[in-house]
Amino acid sequence: MTGIPSIVPYALPTSRDLPANLAQWHIDPERAVLLVHDMQRYFLRPLPDALRDQVVGNAARIRQWAADNGVPVAYTAQPGSMNEEQRGLLKDFWGPGMKASPTDREVVDALAPQPGDWLLTKWRYSAFFNSDLLQRLHASGRDQLILCGVYAHVGVLISSVDAYSNDIQPFLVADAIADFSKEHHWMAMEYAASRCAMVITTDEVVL
């Protein structure tokens, strides 16, 4: 069966749950960009209310920190109502996807893009695919990417791998991402910490 599965409530990770990081990078506001990944109504709708509220709340805290510290903010958002060519192989795993209506496409109010933010159309798992994200990072002299959003083991993780592959240091914010299950969430954290990224908490970003 294609599409986003039913999601059972689970507790977000705390600092005690994080896997050991191999890399020892540190966020520098002069080098970083925040990526708000796919926080559209369509993708957040399947999440249990408490989980959704926590993830959105933590992402909003990071969004405010970015604004306060001059850190650019990038958003990915699928366009909705893709035709067959645009949808490609996504349809074999996820079905037709979202509609282009605001009830599906809009980023949730608490994280709504602001003037000057980078708006990227999302076509595949990676935020870098068929977008100018890498060019924007290079043009702004930024080589760190802080990631929050959904879904952890799909687009968030693949975007982290793509950042790493382009010598951009990814920081995966463990309690500002969500997934289909605790197992998927933990798998994404463990892979990221051991293969491509730093896994950190919201407090480590904003405090």
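Positions of Cβ are set from backbone N, Cα and C atoms, glycine also.
None of the listed substitutions appears in this model.
Experimental mutagenesis is annotated in Swiss-Prot for ASP38 to Ala, with the remark: Loss of hydrolase activity. Its Cβ taken as reference, ASP38 (mutagenesis position) is surrounded by 23 other Cβ atoms within 10 Å in the chains shown.
In the three-state DSSP scheme, ASP38 (mutagenesis position) is classed as coil. Sequence annotations record features per position, and here Swiss-Prot assigns active site, proton donor to ASP38.
The feature substrate binding site is assigned by Swiss-Prot to GLN78, ARG87, LYS122, TYR151, ALA152, HIS153, VAL154, GLY155, with experimental evidence given as support. Other Cβ atoms within 10 Å of the Cβ of TYR151 (substrate binding site), summed over all protein chains shown, number 23.
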Farthest-apart CA atoms of GLN78, ARG87, LYS122, TYR151, ALA152, HIS153, VAL154, GLY155, residues recorded for substrate, distance in Å: 21
Residues that sit under 8 angstroms from ARG87 (substrate binding site) by C-beta distance, when 6+ apart in the chain: PRO96, GLY97
Cα-Cα distance linking ASP38 (mutagenesis position) and HIS153 (substrate binding site), given in Å to the nearest integer: 13
Nonlocal neighbours by CB distance (under 8 Å) for ALA152 (substrate binding site), same chain, sequence gap 6 or more: LEU172, ILE177, ALA178, ASP179, HIS184, HIS185, ALA188, MET189
